[in-house]
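J.: Could you have a look at this structure, given as C-alpha cells, before my questions?
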Amino acid sequence: MKNNIINTQQSFVTMPNVIVPDIEKEIRRMENGACSSFSEDDDSASTSEESENENPHARGSFSYKSLRKGGPSQREQYLPGAIALFNVNNSSNKDQEPEEKKKKKKEKKSKSDDKNENKNDPEKKKKKKDKEKKKKEEKSKDKKEEEKKEVVVIDPSGNTYYNWLFCITLPVMYNWTMVIARACFDELQSDYLEYWLILDYVSDIVYLIDMFVRTRTGYLEQGLLVKEELKLINKYKSNLQFKLDVLSLIPTDLLYFKLGWNYPEIRLNRLLRFSRMFEFFQRTETRTNYPNIFRISNLVMYIVIIIHWNACVFYSISKAIGFGNDTWVYPDINDPEFGRLARKYVYSLYWSTLTLTTIGETPPPVRDSEYVFVVVDFLIGVLIFATIVGNIGSMISNMNAARAEFQARIDAIKQYMHFRNVSKDMEKRVIKWFDYLWTNKKTVDEKEVLKYLPDKLRAEIAINVHLDTLKKVRIFADCEAGLLVELVLKLQPQVYSPGDYICKKGDIGREMYIIKEGKLAVVADDGVTQFVVLSDGSYFGEISILNIKGSKAGNRRTANIKSIGYSDLFCLSKDDLMEALTEYPDAKTMLEEKGKQILMKDGLLDLNIANAGSDPKDLEEKVTRMEGSVDLLQTRFARILAEYESMQQKLKQRLTKVEKFLKPLIDTEFSSIEGPGAESGPIDST
C-alpha cells in the first residue's frame, strides 16, 4: 500500500482507477478517526514523487510494482477516479475533511478514552472532578468580574444629584400636603378627581425613578467614589431607606376598586419619602449664600404644614361628630355661607392657628373627645412652637452677631478717643473709616476666617484671589511658582481713607504695596501738587524691600504717596519677602539683578559700590550678630552651670540629712543582730 500513490505531476493524465485492498477496513478506520491506508507513509510517498520528478522513466513504476506483487486479490475492488482524488497531493485523508468533523472526532476520542481510563483508574476520576470544580470556580470568578463592571455613577456632591433632589422633593411635598387634605375634604377629592389621579401617578413614576437613581448614586470608600454596580445596589439594599422606599410604592391604589374613589387616605404610605425632602433642604442650606434667611423660611414652612395638618384633623373630627351639633365643631354646612369648600378650609386653618399658637379665642369644647383633642393640640403647640421660636431667635441673634461685634469695636474706639481728648475732626475720620468698612463688607478678618482650612486649600484660595495681582509686579514676573505661592500667602490687605499718606519721602522702606482698588497720587512736599495718579494694579516700593547695594536712595522712600479716596492695598513686608527667599536663593539673586537693572535705567545705582563685592557694612552687621549670639550662648551656659551647681549642693545636703536620720536606726539593727550571737559564743563547726 505504500506505493499506491497517484502521480499528479502530469496535467494531461486522466483520472485513473486505483485498486484499494480491503476497502471496508479502510472506511471503518476513517470513520474511527484513524489514519487511512491511502497515506500510511507520507514520507515514502513524497520520496517517490521526488524520484518521479527527477526520472521521467519512473512514471510507470506504480503499475509495474503493483503487478510485481502479484496483482489484485479476490477482495480487491476497483474504485472510480472520483474516490481516487481522495489521496491527491500526497496528503492524508484527514487533512481533506472539514475542521468541524476533525473536532468532533477528537472529542469522541477523548470521551471514549476518558471513559476507559475512568473505569480503570479511580484516581483519574478524582482528578477529573477537581479539574471540573476548578473550571466552575473560574467561571464563577469571571461572572463576578463581569458583575463588578463600572456603571455611570451620580456624584452625591455634584449639581446633577442636587437637581434631582429638587425634582423628587416636589412630589414629596405634594403628597405631604394634599393627601391629608383630600382625605378630610370630600369635595376637594371628588371635584378634581382626574387631576389628582394624574398627579398621583406622575409622582409614583418619579418615586420609581428615584429608586433607580439611588442605585446609581456613588459613595466614598477610602476617599474614592465607588462605581461598581453590585456594591452600589448592595449599599442601597442594606439601608433602611430602601425598605421605606419599597413601602412607599406598595400599590395601595388597588383598594380604590373595592372602597371607591373617595378614600385617598390609602395613599398615606407615599409620605415615607420624607428623607429626600429633608436632604434637599440640608444641601440647600450649605449651598446658599444666605443660610440664615433659608433657615427661617424653612421653619416657617414647617409651621404652616403642622397648622395645615391640624386644620384637616379638626374638620374630620367635626364631620365625625356632626356639623353644627355644638358650638365647638364646624358650623352646619347646609348654611350657604359655610357650605363652600374655600370657607371650610379657611375656617379650619384659622381655628388650627389660634389653637396651636396658644392664643385661644376659640369656642370652648363641649364633648369629652373635643376636650382631649384640644388638650393634645395645646401640648403640641407648646412643644413645637417653643423649639421653633427658640431656633428663630438664635438665628436672628446670629445674623446680628457680626453687626454687634463691629459696633462694640466702634464704641470702644469712641471711648478711647474721648478719654484721650482726640480732636473732633480725627474722630469723624475714624468713624467714616469704620462706616466705609461696614458698608463695603470689608470687616472680615481673612486670617481668622481661613485659619480653619488646611494649608493647601488656604493656598489655593490665596492664589485665586492674589496671584494675578502679584504677577503684575515687574520683579516677580519670571519668578518660580513656588515662590509666588509663598508670597501670595504673606500679602496683607490694608484700607486707607481719603487724605492718608501711604509713605513719605525719606521714610525707611519696609513694605511694598499693590493697589487692589482705589486711586493714589504721587504728590509734592506741600501735599497738594499731584505728579502722577496710580490706579488699580499699580505697585510701588518693590526696590526698597530688596535692599540692593549701590542704591543712591539707600533704603528710603523717594516720593510722597497719598490716597485720594478710599483705597484697598495689598502689603508685602521686607521680612516676609526675605523669609520666603531663604528657600529660593536663585530667585533672590535674580530679583537683585532685576532691581539693579531698574535702578540703572533710572540712574539711581552706583556701579562701583554694586560691583565692589560684599558690603563691609553687611560684614560688620554679621559680626555683631555673631558676637551677640555668642554672648547669649555664654550667658545661657553660665546660667545652666549655676543651676547645676546649686542642684548638686542641694543633693549633698539631702544626702547628709538622710545619713543622719538612718545612722541610729542602722546602729540599733546591728546591735540587735550581734547581741544574741555574742551570748551564744562561737559555734563548733565539727
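Each Cβ is built from the backbone N, Cα and C atoms, and glycine gets one as well.
Substituted residues are absent from this model; it holds the original ones throughout.
In case it helps, Swiss-Prot gives these features for our protein:
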MUTAGEN   Glu361 to Gln  Renders the channel voltage-gated in the presence of saturated concentrations of cGMP
BINDING   Gly541, Ser544, Arg557, Thr558  3',5'-cyclic GMP binding site
BINDING   Arg557, Thr558  3',5'-cyclic AMP binding site
J.: At a 10 A cut-off on CB-CB distances, which of the binding-site residues Ser544, Thr558 has the highest count?
T.: Ser544
J.: Using C-alpha atoms only, work out the spacing between Glu361 (mutagenesis position) and Gly541 (3',5'-cyclic GMP binding site) and round it to an integer in Å.
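T.: Taking the Cα atoms only, Glu361 (mutagenesis position) lies 75 Å from Gly541 (3',5'-cyclic GMP binding site).
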J.: Would you mind checking how many other C-beta atoms are within 10 angstroms of the C-beta on Gly541 (3',5'-cyclic GMP binding site)?
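T.: Excluding its own Cβ, Gly541 (3',5'-cyclic GMP binding site) sees 22 Cβ atoms within 10 Å.
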J.: I need the most crowded of these recorded positions: Glu361, Arg557. Count other C-beta atoms within 10 angstroms of each C-beta and give me the top one.
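T.: Result for the most crowded candidate: Arg557.
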J.: On the Cα atoms of Gly541, Ser544, Arg557, Thr558, which are listed as binding 3',5'-cyclic GMP, what is the maximum pairwise distance in Å?
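T.: With Gly541, Ser544, Arg557, Thr558 as the binding residues for 3',5'-cyclic GMP, the largest Cα distance is 10 Å.
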J.: What three-state secondary structure does DSSP assign to Ser544 (3',5'-cyclic GMP binding site)?
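T.: The residue in question, Ser544 (3',5'-cyclic GMP binding site), is coil (DSSP, three-state).
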